[in-house]
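Here the structure comes first, spelled out in structure tokens, and everything after it is commentary.
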Amino acid sequence: MSSGAPSGSSMSSTPGSPPPRAGGPNSVSFKDLCCLFCCPPFPSSIVSKLAFMPPEPSYTITEDNKLVLIEGRAAWPHQEVDMANCVEMRITRTRRRNRVACTMIRPLPNSHFTLLFSHGNAVDLGQMTSFLYGLGFHLNCNVFSYDYSGYGCSTGKPSEKNLYADITAAFELLKSEFGVPKEKIILYGQSIGTVPSVDLASREDLAALVLHSPLMSGMRVAFPGTTTTWCCDAFPSIEKVPRVKCPTLVIHGTDDEVIDFSHGVSIYERCPTSVEPLWVPGAGHNDVELHAAYLERLRSFIDMEASAIRVTAPITNATSTNSRTISNGTSS
């Protein structure tokens, strides 16, 4: 293996979403669900109790913006690579006055795109750094990521409102501090990370969007078969994705035990700029990236489809993949 390559010939599983408690959201007790969704006027704060599971911080940040992993909580297996040479840390502040920890990972020189990665609900940046380095190496992309409020070295408490403020602050830092223009930023959201990714993509014109195991909304995860977005619903990505204007790749395992496969299909169908999706037969919520098709599809998406599709007019009823208009006047 050439110098600087991540250890191993394939991607290791992300620690992004460890097995959920009691079998995941679909097996939460009726009492828990009543407490979760039927206690206005603060449904979003109640949702947070089940949606967010921040671990004990796995890292610290030095005064000169270096990442220090805490032994026993996170590891850097790439022995041939000096982490200090390719990983930079920053702290930014959100509009809700929380401090958010961010990392810029540069596995290779002269990468064209930067992934803005939003991780799962039970990890922090320290635990994700090794995976993000490997992902960037295999895709020839820089990777910029951040911790949600209440995770890692970020202050505050995790909540839906903070999710949106966190990604906005990270996005602004990526542009201002690192000089990355919008047209070279690819959003990548995994699991709960698809929620802020869809929100930002619905407001900004970016290079592309990757949605890995997305959810339609909180109510639809907790109550399978729900077809209406209620006023108390949290994380309503299904209502925002029709406003996305950049090429969008949806990835989902057909046997996902946490966020049902139907969520990925519905997000794909509602997005006016979705490209050929990656449905991984037999994959669950935590092992999609172990399949060879994962990296293959991401490479082709980034090399051939990122920045290629643009919606020319707002989509008012994007319910079918046959109702998409793209900039060259063709349909897909």
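Just so it is clear, glycine is given a Cβ too, placed from its N, Cα and C backbone atoms.
Heads up, this one's the original sequence, none of the swaps are in it.
The active site, charge relay system feature in Swiss-Prot is assigned to SER191 (among others). In this view, SER191 (mutagenesis position) is surrounded by 25 other Cβ atoms within 10 Å of its Cβ, with every protein chain counted. Annotation note: SER191 (mutagenesis position) sits in a helical segment as assigned by DSSP.
Positions annotated as active site, charge relay system by Swiss-Prot, on the basis of similarity to another entry: ASP256 (among others). In the three-state DSSP scheme, ASP256 (mutagenesis position) falls into the coil class.
The annotation active site, charge relay system is assigned in Swiss-Prot to HIS285 (among others) on the grounds of similarity to another entry.
Under the heading of mutagenesis, Swiss-Prot lists CYS34 to Ser and annotates it as follows: No defect in starvation-induced thermotaxis plasticity. Impaired starvation-induced thermotaxis plasticity and loss of localization to neuronal sensory endings, when associated with S-35; S-38 and S-39.
In Swiss-Prot, a mutagenesis experiment is listed as CYS35 to Ser, annotated with the note No defect in starvation-induced thermotaxis plasticity. Impaired starvation-induced thermotaxis plasticity, when associated with S-34; S-38 and S-39 or S-36; S-38 and S-39. Loss of localization to neuronal sensory endings, when associated with S-34; S-38 and S-39.
The annotation that Swiss-Prot gives for the mutagenesis experiment LEU36 to Ser reads: No defect in starvation-induced thermotaxis plasticity. Impaired starvation-induced thermotaxis plasticity, when associated with S-35; S-38 and S-39.
While the structure shown retains the original residue, Swiss-Prot records the mutagenesis experiment CYS38 to Ser with this note: No defect in starvation-induced thermotaxis plasticity. Impaired starvation-induced thermotaxis plasticity, when associated with S-34; S-35 and S-39 or S-35; S-36 and S-39. Loss of localization to neuronal sensory endings, when associated with S-34; S-35 and S-39.
In Swiss-Prot, a mutagenesis experiment is listed as CYS39 to Ser, annotated with the note No defect in starvation-induced thermotaxis plasticity. Impaired starvation-induced thermotaxis plasticity, when associated with S-34; S-35 and S-38 or S-35; S-36 and S-38. Loss of localization to neuronal sensory endings, when associated with S-34; S-35 and S-38.
For SER191 to Ala, Swiss-Prot lists a mutagenesis experiment annotated as follows: Impaired starvation-induced thermotaxis plasticity.
Around the Cβ of ASP256 (mutagenesis position), the number of neighbouring Cβ atoms within 10 Å comes to 22. Here Swiss-Prot notes a mutagenesis experiment, ASP256 to Asn, with the remark: Impaired starvation-induced thermotaxis plasticity.
What Swiss-Prot notes for the published mutagenesis of HIS285 to Ala is this: Impaired starvation-induced thermotaxis plasticity. Cβ neighbours within 10 Å of HIS285 (mutagenesis position), excluding its own Cβ and spanning all shown chains: 24.
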Measure from the CA atom of SER191 (mutagenesis position) to the CA atom of ASP256 (mutagenesis position) and give the result in Å, rounded to a whole number.
11
